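**Q** Sharing the record's features from Swiss-Prot:
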- Asp89 to Glu: Reduces catalytic activity by 51% (MUTAGEN)
- Asp89: active site, proton acceptor (ACT_SITE)
- Asp89, Ser90, Gly91, Gly92, Phe93, Asp143, Gln187, Gly214: substrate binding site (BINDING)
- Ser90 to Cys: Loss of activity (MUTAGEN)
- Ser90 to Phe: Loss of activity (MUTAGEN)
- Cys145 to Ala: No loss of activity (MUTAGEN)
- Asp264: active site, nucleophile (ACT_SITE)
- Cys302, Cys304, Cys307, His333: Zn(2+) binding site (BINDING)
- Cys321 to Ala: No loss of activity (MUTAGEN)
Amino acid sequence: MKFELDTTDGRARRGRLVFDRGVVETPCFMPVGTYGTVKGMTPEEVEATGAQIILGNTFHLWLRPGQEIMKLHGDLHDFMQWKGPILTDSGGFQVFSLGDIRKITEQGVHFRNPINGDPIFLDPEKSMEIQYDLGSDIVMIFDECTPYPADWDYAKRSMEMSLRWAKRSRERFDSLGNKNALFGIIQGSVYEDLRDISVKGLVDIGFDGYAVGGLAVGEPKADMHRILEHVCPQIPADKPRYLMGVGKPEDLVEGVRRGIDMFDCVMPTRNARNGHLFVTDGVVKIRNAKYKSDTGPLDPECDCYTCRNYSRAYLHHLDRCNEILGARLNTIHNLRYYQRLMAGLRKAIEEGKLESFVTDFYQRQGREVPPLNVD
């Protein structure tokens, strides 16, 4: 993988990730394909929304179908028939989400398989091996996603262990002869001094890109913005920056304003299945009775398959009848909305008009522009 940086507007960056499998224009949003599928969508439909890279989930694919089944097909690209690049998370977030059924040690994490209750152990080395078998174009180190809230002492211990695990991840990745990209993950909760230590430690080890982890886990938005404003300038300018698990459309806008290049989140697909649809002027909750006789398109400014062909009344009808097609059409629209948003941000950065784009984005939704505390 090669990262090319074209231009900046304030702290926002316009560039691209170049892979053997294709080029990804940045800033970018990566749809989440947890089990080797973006829920309800064929790879061709995902690509048609404008997505150039997707995310797969190491933890879930390790449990089902497992490494051996994956290797029978070649790798994850062959298994799911996605032709473009794939980023896989390390499994750390899912393991730490298991709560009481897991035990963290210096060596790794002991837990019970949530499917059948069998005892399982996952460590940095195993995570690198699974992601190698998946053929991931971007591999994420194995780390502990520090929960929120966490006091300073806990956050410090967690961050320091994640640094040690980052070194082990790097060593196993290299010993496997993996020619793809490996990203480090910056931790430290909401504490700037801990984030400083994490960034420096990861840069000293050396990675192909750097993710900001441990945000969007319940902390106030002001804390997320503050940490991004503090951390992003410390990440080497020639490396891509990835904000993990984020987020709402406004979170993508605010991340880009602060220098983030890559995002992923289940929100557009999950919300689509619940009838919560993103449009230029805000949100449409399609199961609301007021849409029963609305013959207009979901979003008049959207060019997706759903908006070009179907009315709000039809989408409302499908939702009320729990029809699978409704979830699919909603997902197509939400994913296209996110890709159109990212394309708009990229164009605005190219033209040096980002703040004008941001102002218009919020005004269309009747909201104030959040403050930006950068030099």
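Count begins at 1; order follows the chain as displayed.
Placed from the backbone N, Cα and C atoms, the Cβ positions cover glycine too.
Heads up, this one's the original sequence, none of the swaps are in it.
Just so it is clear, the model here is predicted, and its values are computed rather than measured.
Are these features on the surface or tucked inside, and what are their neighbours?
**A** Mapped onto three states, the DSSP output places Asp89 (mutagenesis position) in strand.
The Cβ of Asp89 (mutagenesis position) lies under 8 Å from the Cβ of Leu55, Gly56, Asn57, Thr58, Phe59, Met140, Met244, each of these being in the same chain and 6 or more residues away along the sequence.
For Ser90 (mutagenesis position), other Cβ atoms within 10 Å of its Cβ number 29.
Its own atom aside, the Cβ of Cys145 (mutagenesis position) has 23 Cβ atoms within 10 angstroms in the protein chains shown.
Remark: Asp264 (active site, nucleophile) has Phe29, Met30, Pro31, Val32, Leu55, Leu87, Tyr242, Met244, Gly245, Val246 as non-local neighbours, by Cβ distance under 8 Å and separation of at least 6 in sequence.
Secondary structure from DSSP puts Cys307 (Zn(2+) binding site) in a helix. All protein chains included, Cys307 (Zn(2+) binding site) registers 23 other Cβ atoms within 10 Å of its own Cβ.
Sequence-distant neighbours of Cys321 (mutagenesis position) (same chain, 6+ residues apart, CB-CB distance under 8 A): none.
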**Q** Among residues Asp89, Ser90, Gly91, Gly92, Phe93, Asp143, Gln187, Gly214 annotated as binding substrate, what is the maximum Cα-Cα distance? Answer in Å.
**A** 16
**Q** Can you tell which of the binding-site residues Cys302, Cys307, His333 lies nearest to Asp143 (substrate binding site) in space, using Cα positions?
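**A** Its closest listed neighbour, by Cα, is His333.
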**Q** CA-CA, which of the recorded positions Cys145, Cys302, Cys304, Cys307, His333 lies nearest Phe93 (substrate binding site)?
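**A** With Cα distances computed to Phe93 (substrate binding site), the winner among Cys145, Cys302, Cys304, Cys307, His333 is Cys145.
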**Q** Inside 8 A of the center formed by the CB atoms of Asp89, Ser90, Gly91, Gly92, Phe93, Asp143, Gln187, Gly214, which other residues of the chain have their CB, for the recorded substrate site?
**A** Phe96, Met140, Ile141, Phe142, Glu144, Cys145, Ile185, Gly213, Met244
**Q** Around the C-beta of Cys304 (Zn(2+) binding site), how many further C-beta atoms are within 10 angstroms, looking at every protein chain?
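**A** Total other Cβ atoms inside 10 Å, all chains included: 22.
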**Q** Taking the Cβ of His333 (Zn(2+) binding site) as centre, how many other Cβ atoms lie within 10 Å?
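**A** For His333 (Zn(2+) binding site), the 10 Å Cβ neighbour count is 28.
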**Q** Relative to the Cα of Ser90 (mutagenesis position), which of the binding-site residues Gly214, Cys302, Cys304, His333 has the closest Cα?
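**A** In terms of Cα distance, Ser90 (mutagenesis position) lies closest to Gly214.
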